[in-house]
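Enquirer: Just dropping this structure here.
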Amino acid sequence: MRARGLFRGATMDAEHRVDGQDGTAGAGPEGGSQAPSGQDGGQGGAVSAELHASGGPSGPQGEHRREDASPESGGEHRAEGTPPAEGSEQRAEGTPAAEGSEQRAEGKPSEQGVAQRAEDTPSEQGEPQNAGSAQGQGGEPPVASGDTQGEGERPHNAGGEAPGSADASGSEGSKDQAGSQEGGLQAEGTTSQGQAEPPAKDASHAQGEHQAVSDSHGQDGSESGGRSVANEEARAEQSPSDGEARVTPGLDERPQGAFWTGEADGDKSGDSDEASREDVLPEPEQRLSGRVTTVLLPLEKLQDESAFKLRPEGDVSGLATDIARLGQLFPVDVRPAGEDRYQLVCGFRRVAALRFLKRDAVQARIHLRLSDEDALVMSLAEAIHATPVGPEVLEAKRDELEAQGRLSAAVRDMLEKALATEDTLAPEGVEEEIDADELAQEVAQRLGAINQDLSLLADVFAALDESRKAELLMQLRYSSELVTYLEGL
């Protein structure tokens, strides 16, 4: 009795759909997309789906179903006068209805995690389509009908098909006046355009893994599932990836400045290291920096040569007195010259004064890598810039210190010695009286000697250099002019 009642309900449902009338509570308006509803209690669509799934006979007026539908034909069913659509497939191939389809036919909502797909959406590679793409022209979203079950749902049937997956949709371009699109629900793993492949469970999971988020939230269509996927993608974009390092600002930054000489970071290229070294300012005396050592050098290790001596040492008694009283104030400059031998570059008078005092060591700056050119420049600079202090400056300083009360006995003695040295070096004054007759006699004798020398040069005058000739002629002209002048007196 129950089967007959279901058969009659399916027949009436098919007749009303062919005539374009609103026979069931779940039927869509004219031109709208129609899908069997599992939430609103539309028994007509659900009973029709159960009838097709159980292999019952087709309706007398509008529906024709092939019980021996092969996978190639896809088990299509359509109303009379309606051309077949690409997606209007019927997945039931004589499979008896499961208990889940009866429960959904009675108006019970599908379980959580059910996914919808419209058969009229082509899928070339067998990828499952979301039910949100199957909304009809009428703007009513289709309701999930329990095509595929998520985690915790009822298992698939032995045939690998989802229970109650009946095709209740027509073609979008149907010539019927009803004009309604009935979107059939297709199990995962099936392909459209009339090629029905048995959707295995493994194939469904292999090809539809990317719909896990959408299937877990898919009770009412693709709206809530789309929002969930969008939220997941937004959080994924905002959160840093696993390969990105979370760097705290300020901890990994290297110090800035012109004198930074530390190593650069590990993720920096060789070009940035060279740029940072170029920014470093050169240190003063870069040629000599790090290559000079000040030591107390034995005098016996100095070579007795004067390659860089510019003038003789002269009298070093005063310098020796100052060194004996004050010590050596300034070290000398040397450079290595063989094994345990050194060459003196600057400080010859200081070394002579130390030897005068019978000392055995001298304070010296050893220039480890000093070229001949640099050594010569150093010796010249010391001699040129050692400007002697004039007596006027020394006297002014003595008067200034005496006025300030700072002129001690040692300072006075040093200044007096310096002034005495200047007086001894001054030329003697001309105080001797000269006799003119004696001077004239002396000049006459010298002129006679010069005339004899000129007579000797007359024989070789033509062979002389032009510059020598000009110089002799200039002196003779001066003498001739002087003779004319003296004769006129």
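Placed from the backbone N, Cα and C atoms, the Cβ positions cover glycine too.
Don't look for the substitutions in this one, it keeps the originals.
Copied straight from Swiss-Prot:
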- ARG311 to Ala: Loss of CTP-binding, located at cell pole, ParA is incorrectly positioned, wild-type affinity for BacP; when associated with A-349-350-A (MUTAGEN)
- ARG311, ASP322, GLY327, LEU329, PHE330, GLY347, PHE348, ARG349, ARG350, THR387: CTP binding site (BINDING)
- CYS346 to Ala: Wild type binding of ParA (MUTAGEN)
- ARG350 to Ala: Loss of CTP-binding, located at cell pole, ParA is partially positioned, wild-type affinity for BacP (MUTAGEN)
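Describe the structural context of these features.
Expert: ARG311 (mutagenesis position) carries neither a helix nor a strand DSSP state and counts as coil.
Every protein chain shown contributes to the tally, and the Cβ of GLY327 (CTP binding site) ends up with 8 other Cβ atoms within 10 Å.
For CYS346 (mutagenesis position), the Cβ neighbour count at a 10 Å cut-off comes to 22, with all displayed protein chains included.
There are 23 other Cβ atoms within 10 Å of the Cβ belonging to ARG350 (mutagenesis position).
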Enquirer: Closest of the recorded positions to ARG311 (mutagenesis position), Cα to Cα, picking from PHE330, CYS346, PHE348, ARG350?
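Expert: Among PHE330, CYS346, PHE348, ARG350, PHE348.
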Enquirer: Look up CYS346 (mutagenesis position) in the DSSP assignment and report helix, strand or coil.
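Expert: SS state of CYS346 (mutagenesis position) = strand.
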Enquirer: Between GLY327 (CTP binding site) and CYS346 (mutagenesis position), what is the CA-CA distance rounded to a whole number of Å?
Expert: 18
Enquirer: How long is the line from the C-alpha of ARG350 (mutagenesis position) to the C-alpha of PHE330 (CTP binding site), rounded to the nearest angstrom?
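Expert: Computed Cα spacing between ARG350 (mutagenesis position) and PHE330 (CTP binding site) is 9 Å.
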Enquirer: May I ask for the distance between CYS346 (mutagenesis position) and PHE330 (CTP binding site), taken between their Cα atoms and rounded to an integer number of Å?
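Expert: Between the alpha carbons of CYS346 (mutagenesis position) and PHE330 (CTP binding site) there are 11 Å.
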